[in-house]
Structures are given as structure tokens and as C-alpha cells.
Amino acid sequence: MKTQVAIIGAGPSGLLLGQLLHKAGIDNVILERQTPDYVLGRIRAGVLEQGMVDLLREAGVDRRMARDGLVHEGVEIAFAGQRRRIDLKRLSGGKTVTVYGQTEVTRDLMEAREACGATTVYQAAEVRLHDLQGERPYVTFERDGERLRLDCDYIAGCDGFHGISRQSIPAERLKVFERVYPFGWLGLLADTPPVSHELIYANHPRGFALCSQRSATRSRYYVQVPLTEKVEDWSDERFWTELKARLPAEVAEKLVTGPSLEKSIAPLRSFVVEPMQHGRLFLAGDAAHIVPPTGAKGLNLAASDVSTLYRLLLKAYREGRGELLERYSAICLRRIWKAERFSWWMTSVLHRFPDTDAFSQRIQQTELEYYLGSEAGLATIAENYVGLPYEEIE
């Protein structure tokens with residue numbers, strides 16, 4: 001097999017890159033370890049920045065998102081008996097976010113890829129990357145017991161935190177930055193109307209809570225829990241009781257409860273690896289960085305990586321400017337670190353940390369009061385929440 005760009009991973013970042021490249025006439029093949037149903041079964045993020053919405057539109061996969069996505073012009077933070085709304089649209093110069101589940105984004109991209117006849121190899125086992133620093137890299141993998149080879153010009157590693165792509169870079173070439181948080185999020189998905197038409201983030205003495213949504217009829221709620229908690233110890237009733245205890249009384253009264261479709265506990269971490277490229281291999285999304293979900297940045301950072309890599313590959317193929325690809329990591333990391341900072345900050349001011357003393361607790365409350373009581377502070381949160389601009393590729 002031969003292609004121009006080999007893409008490892010058929011999650012949203014790999015599929016989005018493949019769709020953009022296909023529209024530009026650049027041949028690509030995606031290799032995915034799992035089945036399509038497994039990929040679609042992952043319950044993930046649902047808040048899309050303006051930049052990602054624009055990129056999906058550019059890729060021609062925005063029809064269902066435009067119809068079913070919920071445009072949010074604000075977000076609310078509750079703390080110390082107060083509720084503060086952040087007017088995202090006004091404070092960011094007209095930008096908004098769109099609530100549209102990652103599963104739906106993935107389904108739209110899968111259907112678009114199938115419709116255009118581009119190649120995706122599912123259940124590709126034992127994937128290995130070779131000759132990354134040479135001019136002719138290639139990928140080997142097994143399918144139905146047969147060992148196959150895929151020759152290519154470039155490889156995009158879009159296979160997530162545990163994927164083979166980052167592992168294919170010599171460890172001594174990479175610098176790892178990491179922070180693991182001492183709690184997780186217990187999330188519940190239910191076919192109940194959302195308690196609010198905008199997201200509510202709550203800082204409460206019992207711990208953080210978030211009221212989110214996937215659609216006008218499907219809600220997603222989270223509560224902060226210790227890492228020692230097990231999801232099987234949480235009945236639906238226990239979850240709803242705990243969630244109500246952490247929300248403002250008037251919100252808790254309106255909360256519609258119901259049976260859970262899914263419950264899971266996700267640990268929180270911040271993680272960045274530098275550089276994000278090695279020879280002709282380029283890492284994108286979770287393969288290179290993880291953010292705690294508090295800032296809704298994980299999927300959106302993957303999209304900005306994909307946008308950067310796509311535009312650099314266009315320059316390489318259309319203008320013969322392959323040397324620009326050497327800038328990929330530096331361009332991506334400038335935006336990534338700002339999103340990492342925002343996600344860390346949101347996590348720090350909204351969660352209750354074990355062993356926090358009275359002074360630190362009062363500082364946390366004052367930090368929220370200052371930012372949410374100041375036009376400049378509100379604008380800073382809004383600018384980051386809707387997403388910082390993508391860097392232009394000259």
C-alpha cells in the first residue's frame with residue numbers, strides 16, 4: 001500500500017485531518033486499532049470552540065452540527081452562594097461555543113469519509129512506525145493475520161495518550177511536563193432536559209459540580225470525587241442527591257432526574273510532551289497533550305493541532321515548502337500552553353483540594369470574586385473559554 005499521509009487513529013482528530021486532506025486532493029490512509037462501533041462508543045467532550053466549528057465547516061461536515069448543535073452565548077459560575085453569568089459573546093467580540101457531542105462529530109466525519117471512498121483500515125493490529133527520520137517512512141500492521149506495509153511521505157500520530165505514535169519517538173528526545181490532580185470527575189449521562197440552557201460550573205464545600213448537556217433532551221452532569229471512589233458504589237439516586245447538594249438551591253429545585261445511560265469516573269491530569277514531531281512523524285491531540293476537562297479544551301486543542309498540520313502539509317504539497325513543517329511543534333505549543341494554563345486555572349479555582357488550609361481556601365474564593373467582579377477578569381475568562389485564535393501560517 002502507498003499513500004501521501006498515513007494517519008494513525010480514527011478518532012475525531014485523525015478523521016478531521018483525513019477529511020481536510022481529502023478535500024484538498026492529498027491522499028491519506030487511516031489505521032485504527034479498534035472497530036468503528038468501539039470508536040463511536042467513547043463518551044467524550046461536547047463543547048466546541050468557535051475555531052473548531054469553523055474548521056468542521058471548512059471540512060464540509062457541519063450540516064448536522066448546524067441543525068442540532070446548541071449555540072451558547074454564555075456560561076455560569078456558582079460559588080459562595082453567588083451566581084455569576086459570563087457573557088461570552090459580548091466579552092469576546094462576538095464569539096460563541098457550540099454544544100455538540102464528540103460522538104456526533106466522529107459519526108459525521110466517519111460518514112463523510114465513507115461517502116468519499118477514502119481508506120480507513122479498522123482493527124489494524126501491531127502497528128509499527130519505521131524510518132521516521134528518513135525520506136521514506138513507512139508503517140507496518142497486521143490485518144486478518146496478514147502483515148501489511150504502508151509507504152508514505154508523512155505520518156500523523158492521532159492515536160491518543162496510550163497510542164503507538166508517541167512511543168515511537170526515542171524517550172531521550174522528549175521532555176514531559178505533567179501534573180496529576182488528586183481527584184476525578186464522576187459523570188452521568190441521562191435522557192433528561194438540561195437544568196439550564198447554559199453550562200453551570202459550581203464550586204461548593206462538598207466539591208466541584210458541573211451541569212452540562214449534549215442536546216435539548218440529553219444532560220451530562222459531573223461531580224468531583226476522590227480517586228479512591230468506584231463507579232459501582234454510586235447508584236443513580238446517590239449521584240442525584242450529591243449533585244443537588246452542590247448546586248444553588250434554585251437550580252437543584254429545577255433539576256429533572258432520571259435513569260443513567262452511562263456513568264464513569266475520569267481522573268484529571270495536565271500533560272504536555274515536547275517536541276510534537278520527530279522526523280516525518282507529527283503528533284496531534286491527546287498523543288501530545290492532555291488537559292483536565294474543566295476548561296473544555298481537549299477536543300478543541302486536537303482541532304487546532306489538526307488545522308496547523310493540515311495547513312503546513314498544504315504548503316509542502318502545493319508550494320514545495322516542506323521546510324515549514326519544522327515549525328509545526330513550535331506553532332502548536334504556543335497555543336497548547338495557553339490552553340493548559342487556562343484549564344489548570346479553572347481546575348484550581350473550582351475544585352476543593354485535599355489538605356487545603358483556611359488561607360488557601362479564602363484565596364481561592366477571592367480569586368473567583370476578583371475575576372468575576374471585574375470586566376477585565378470576565379473578558380479574560382471569556383477570551384480563553386471561546387478559544388484563542390489559530391496562528392496564521394505564512
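Note: Cβ is positioned from N, Cα and C throughout, glycine not excepted.
In the three-state DSSP reading, LEU299 (FAD binding site) counts as helix. Take the CB of LEU299 (FAD binding site) and look out to 10 A: across all protein chains shown you find 26 other CB atoms. Sequence annotations record features per position, and here Swiss-Prot assigns FAD binding site to SER13, GLU32, ARG42, ILE43, ARG44, ALA45, GLY46, VAL47, GLN102, ASP286, LEU299, ASN300 based on experimental evidence.
One entry in Swiss-Prot concerns the mutagenesis experiment ARG33 to Ser. Its note says: Slight decrease of affinity for p-OHB and strong decrease of affinity for NADPH. Around the Cβ of ARG33 (mutagenesis position), the number of neighbouring Cβ atoms within 10 Å comes to 22.
Secondary structure from DSSP puts ARG33 (mutagenesis position) in coil. What Swiss-Prot says about the mutagenesis result for ARG33 to Glu is this: Slight decrease of affinity for p-OHB and strong decrease of affinity for NADPH.
In the three-state DSSP scheme, ARG44 (mutagenesis position) is classed as coil. Just so you know, the Cβ of ARG44 (mutagenesis position) picks up 15 other Cβ atoms within 10 Å once every protein chain is counted. According to Swiss-Prot, the experimentally introduced change ARG44 to Lys is described as follows: Decrease of affinity for the flavin prosthetic group. It affects NADPH binding, resulting in a low yield of the charge-transfer species between reduced flavin and NADP.
In Swiss-Prot, the entry for mutagenesis HIS162 to Asn states: No significant changes in affinity for p-OHB are observed. However, the affinity for NADPH decreases strongly. The structure shown retains the original residue. Cβ contacts within 10 Å of HIS162 (mutagenesis position), excluding its own Cβ and spanning all protein chains shown: 10.
Of all Cβ atoms in the protein chains displayed, 21 besides its own lie within 10 Å of the Cβ of TYR201 (substrate binding site). A strand conformation is recorded for TYR201 (substrate binding site) in the three-state DSSP classification. Annotation comment: Swiss-Prot describes TYR201, SER212, GLN213, ARG214, TYR222, PRO293 as substrate binding site.
The Cα of GLY46 (FAD binding site) lies closest to that of ARG214, out of the recorded positions HIS162, ARG214, TYR222, PRO293.
Considering only the binding-site residues SER13, GLN213, the Cβ with the fewest other Cβ atoms within 10 Å is that of GLN213. A simple way to gauge crowding: the CB of SER212 (substrate binding site) has 23 other CB atoms within 10 angstroms, across all the protein chains here. Checking each of the binding-site residues (SER13, GLN102, SER212, LEU299) against ARG44 (mutagenesis position), the C-alpha distance stays within 10 Å for GLN102, LEU299. Considering only the recorded positions SER13, ARG33, ARG42, HIS162, LEU299, TYR201 (substrate binding site) has LEU299 as its nearest partner by CA-CA distance. Cβ packing within 10 Å was compared across the binding-site residues ARG42, ARG214, and the lowest neighbour count falls to ARG42. Of the listed binding-site residues, namely GLY46, PRO293, the sparsest Cβ surroundings within 10 Å are found at PRO293.
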